[in-house]
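K.L.:
The structure follows.
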Amino acid sequence: MEKNGNNRKLRVCVATCNRADYSKLAPIMFGIKTEPAFFELDVVVLGSHLIDDYGNTYRMIEQDDFDINTRLHTIVRGEDEAAMVESVGLALVKLPDVLNRLKPDIMIVHGDRFDALALATSAALMNIRILHIEGGEVSGTIDDSIRHAITKLAHYHVCCTRSAEQHLISMCEDHDRILLAGCPSYDKLLSAKNKDYMSIIRMWLGDDVKCKDYIVALQHPVTTDIKHSIKMFELTLDALISFNKRTLVLFPNIDAGSKEMVRVMRKKGIEHHPNFRAVKHVPFDQFIQLVAHAGCMIGNSSCGVREVGAFGTPVINLGTRQIGRETGENVLHVRDADTQDKILQALHLQFGKQYPCSKIYGDGNAVPRILKFLKSIDLQEPLQKKFCFPPVKENISQDIDHILETLSALAVDLGGTNLRVAIVSMKGEIVKKYTQFNPKTYEERISLILQMCVEAAAEAVKLNCRILGVGISTGGRVNPQEGVVLHSTKLIQEWNSVDLRTPLSDTLHLPVWVDNDGNCAAMAERKFGQGKGQENFVTLITGTGIGGGIIHQHELIHGSSFCAAELGHLVVSLDGPDCSCGSHGCIEAYASGMALQREAKKLHDEDLLLVEGMSVPKDEAVGALHLIQAAKLGNVKAQSILRTAGTALGLGVVNILHTMNPSLVILSGVLASHYIHIVRDVIRQQALSSVQDVDVVVSDLVDPALLGAASMVLDYTTRRIH
């Protein structure tokens, strides 16, 4: 209690609505109960817990030895959309009296259910602090809207995954009030060991059932497409009947459409079928043993994509209800579960497999983190929550200073040798540029980027430039959605799995975009260069390596794993020289600056490089420019090497033309002017006649990487899209 400055126990109200949220809240409740010196626990039970058709699951809370302070009957029967709305309204009518009586310091609310929305709304309007469990996640249904609405009402957030944490930050929630703890249920899942699991299996599925030889099915209605979800449930039952394995079917939740799903079960005689056991509720301790030892789980419950991964049990996820969730390799998605055969094939593929344990959603230590977080809450702090919005003008009316400001971006280019930061105007003018040697270690590099950006932002104020955001161009494979460098090039050391967005955004309080340098060059051409107004074009960068970017229908193509446009690694020869990627015969192995330097050194070592009018100082390394100079001065061998390099690049372009059929190819970088004529010749000789009319040009942009990085920021401000 000394930690938060409170001079009394923290009164915590945990409100639970159904069997699913109790499985997440129970570990926290047990943790609170073990620390009576710090906490007082009040338990409020409402929703489907109190309905007989759904198993009267409030009894399991009593069996766990929790005193239920209040039972609220809040469900309006009908199982349709109107009934859900009326249930929220009924809860809003009843909750104020309860909260006035309990007077909690903080209410813990879980997830994305309509009951939880009523709880959060009531607490927020009554100035009660709210701790929201599992915010920031994405499922792909109406639940997302409810979950994010609760996030906006909540004062504190406990999330389960790094992505969820980033989503909360993107939603402008206060970083200091977000805890990445993992899922509380994983504390139980990862320690769940029951030697007598066979007795649990026999109790629910019969004496003749073996471990890993049965299925658990749990499917809920999709409230935005009830008709389709009922049809999908019917197909699922038909497939399970045909698959002919013992199956435990749990009744659906109370959402709109659940009544129709139960009718489907009864129409098909599932409750009396010898291969099926239909149940309204299974206690969580027993349920985890059942899924842990099942041959497969099928349905669309979040339990399948979240909790079951802890055991490596195969899961078949049907439809779109969990389409946005992060999943382990144990999950097979059947998004268009529109035929019985498709579902049956999925059962044949998954049943009986065993996958590694997945810890995407937790490591088993969530509850201690949450209790520590609760203890840190200072009740003396103002209740009003703060949002971390990017800086914007407070006054929307125009004044002369606003009109005279230059809308600009901070652009960062992480090259193999140098680190550059520039202030770039909306017109593509580089107002000021800073250059430093790129450090070799991760810590030094991040520190230098932050230092240079802070200095540039301060200078921008003096130059009357309004910085709208930060764009970063870097070598390697980049996930632009998360702002993370996944894998770097060999030229940039210690640069794998690096989150660039968060430290810069936290320091500068500006939005940050990150992308691969080849993609940035293509975006620069689209906004400022010869690609402006072009629907389809390809940019090839010729420098130390070979990179590129593809614009298709005005949009940049990233590919399914952010690996599109690795054009330098198109193979143009089966027995060509080794490439830095580990393959051989790539364009980069012939036409990059590194490749030309390699050939220049060979010639120099054999005294075949220098011709009359040339010299290389002893302290100067032989490089590509010496090879080019020798070729210009008539060195036949140097000319042959350049011709081979240009031919390799040309063959790569031909492959691109035959694949993408762009109307324009832009060669960029220091070597572009030396290759342009050779590339055009190769196209005339090797390409199909239908693509030979393509325009192949040399870029006229001086700093495409910086301009492309800036364009990510400047495009966002004008188009208002990410």
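Every residue, even glycine, has its Cβ placed from backbone N, Cα and C.
Per Swiss-Prot, the feature active site maps to Asp517. According to Swiss-Prot, the CMP-N-acetyl-beta-neuraminate binding site annotation covers Lys259, Glu271, Lys280, His281. Residues or ranges marked as ADP binding site in Swiss-Prot (evidence: similarity to another entry): Thr417, Asn418, Arg420. The N-acyl-D-mannosamine binding site annotation in Swiss-Prot covers Gly476, Arg477, Thr489, Asn516, Asp517, Glu566, His569, Glu588 and rests on similarity to another entry. Listed in Swiss-Prot is the mutagenesis experiment His49 to Ala, annotated as follows: Loss UDP-N-acetylglucosamine 2-epimerase activity. No effect on N-acylmannosamine kinase activity. Does not interfere with enzyme oligomerization. According to Swiss-Prot, the experimentally introduced change His110 to Ala is described as follows: Loss UDP-N-acetylglucosamine 2-epimerase activity. No effect on N-acylmannosamine kinase activity. Partial reduction of the dimerization process. The mutagenesis experiment His132 to Ala is recorded by Swiss-Prot, whose note states: Loss UDP-N-acetylglucosamine 2-epimerase activity. No effect on N-acylmannosamine kinase activity. Partial reduction of the dimerization process. Recorded in Swiss-Prot as a mutagenesis result, His155 to Ala carries the remark: Loss UDP-N-acetylglucosamine 2-epimerase activity. No effect on N-acylmannosamine kinase activity. Strong reduction of the dimerization process. While the structure shown retains the original residue, Swiss-Prot records the mutagenesis experiment His157 to Ala with this note: Loss UDP-N-acetylglucosamine 2-epimerase activity. No effect on N-acylmannosamine kinase activity. Strong reduction of the dimerization process. The note that Swiss-Prot attaches to the published mutagenesis Asp413 to Lys or Asn is: No effect on UDP-N-acetylglucosamine 2-epimerase activity. Does not affect feedback inhibition by CMP-Neu5Ac. Loss of N-acylmannosamine kinase activity. Does not interfere with oligomerization. Listed in Swiss-Prot is the mutagenesis experiment Arg420 to Met, annotated as follows: No effect on UDP-N-acetylglucosamine 2-epimerase activity. Does not affect feedback inhibition by CMP-Neu5Ac. Loss of N-acylmannosamine kinase activity. Does not interfere with oligomerization.
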K.L.:
Closest of the recorded positions to His281 (CMP-N-acetyl-beta-neuraminate binding site), Cα to Cα, picking from His132, Thr417, Gly476, His569?
P.N.:
His132
K.L.:
If you measure His157 (mutagenesis position) to Lys280 (CMP-N-acetyl-beta-neuraminate binding site) at Cα, how many Å is it?
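P.N.:
Distance (Cα to Cα, whole Å): 31 Å.
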K.L.:
With Cβ-Cβ distance below 8 Å and at least 6 positions apart along the chain, what are the contacts of Asn418 (ADP binding site)? List them in sequence order.
P.N.:
Thr435, Gln436, Phe437, Asn438
K.L.:
Tell me the coarse DSSP state (helix, strand, coil) of Asn516 (N-acyl-D-mannosamine binding site).
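P.N.:
In three-state terms, Asn516 (N-acyl-D-mannosamine binding site) counts as strand.
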K.L.:
Cβ neighbours within 10 Å, counted over all protein chains: which one of the binding-site residues Thr417, Asn516 has the most?
P.N.:
Asn516
K.L.:
Per DSSP, His569 (N-acyl-D-mannosamine binding site) is which: helix, strand or coil?
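P.N.:
Going by the DSSP assignment, His569 (N-acyl-D-mannosamine binding site) falls within a helical segment, counted as helix.
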K.L.:
Specify the count of other C-beta atoms within 10 Å of the C-beta of Lys280 (CMP-N-acetyl-beta-neuraminate binding site).
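P.N.:
Result for Lys280 (CMP-N-acetyl-beta-neuraminate binding site): 16 neighbouring Cβ atoms inside 10 Å.
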K.L.:
Tally every other Cβ atom lying within 10 Å of the Cβ atom of Gly476 (N-acyl-D-mannosamine binding site).
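P.N.:
Neighbour count, Cβ to Cβ under the 10 Å cut-off: 19.
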K.L.:
Listed recorded positions are Arg420, Asp517, Glu566; which of them have CA atoms within 10 A of the CA of Asp413 (mutagenesis position)?
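P.N.:
Hits: Arg420, Asp517.
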K.L.:
Could you give the maximum C-alpha to C-alpha distance in Å for the residues Lys259, Glu271, Lys280, His281 that bind CMP-N-acetyl-beta-neuraminate per the record?
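P.N.:
Overall maximum Cα spacing for these binding residues reaches 16 Å.
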K.L.:
What residues, ordered by sequence, lie under 8 A Cβ-to-Cβ from Arg477 (N-acyl-D-mannosamine binding site) and sit at least six positions away in the same chain?
P.N.:
Val485, Leu486, His487, Asn516, Ser561, Phe562, Cys563
K.L.:
Between the recorded positions Glu271, Asp413, Glu566, whose Cβ has more other Cβ atoms within 10 Å than any of the rest?
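P.N.:
Buried the deepest by this measure is Asp413.
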K.L.:
Here's one to test understanding: among the recorded positions His132, His155, Lys259, Glu271, Lys280, whose C-alpha is closest in space to the C-alpha of His569 (N-acyl-D-mannosamine binding site)?
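P.N.:
Nearest by Cα distance to His569 (N-acyl-D-mannosamine binding site): His132.
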K.L.:
Could you check the recorded positions His110, His155, Lys259, Arg420 and say which one's CB has the fewest neighbouring CB atoms inside 10 Å?
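P.N.:
Counting other Cβ atoms within 10 Å of each of the recorded positions His110, His155, Lys259, Arg420, the minimum falls on Lys259.
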K.L.:
Quick one: which residues besides Thr417, Asn418, Arg420 have a Cβ within 8 Å of the ADP site's Cβ centroid, in sequence order?
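P.N.:
Filtered neighbour residues, in order: Asp413, Gly415, Gly416, Leu419, Thr435, Gln436, Phe437, Asn438.
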K.L.:
Determine, from DSSP, whether His281 (CMP-N-acetyl-beta-neuraminate binding site) sits in helix, strand or coil.
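P.N.:
Looking at the DSSP assignment, His281 (CMP-N-acetyl-beta-neuraminate binding site) belongs to neither helix nor strand, so coil.
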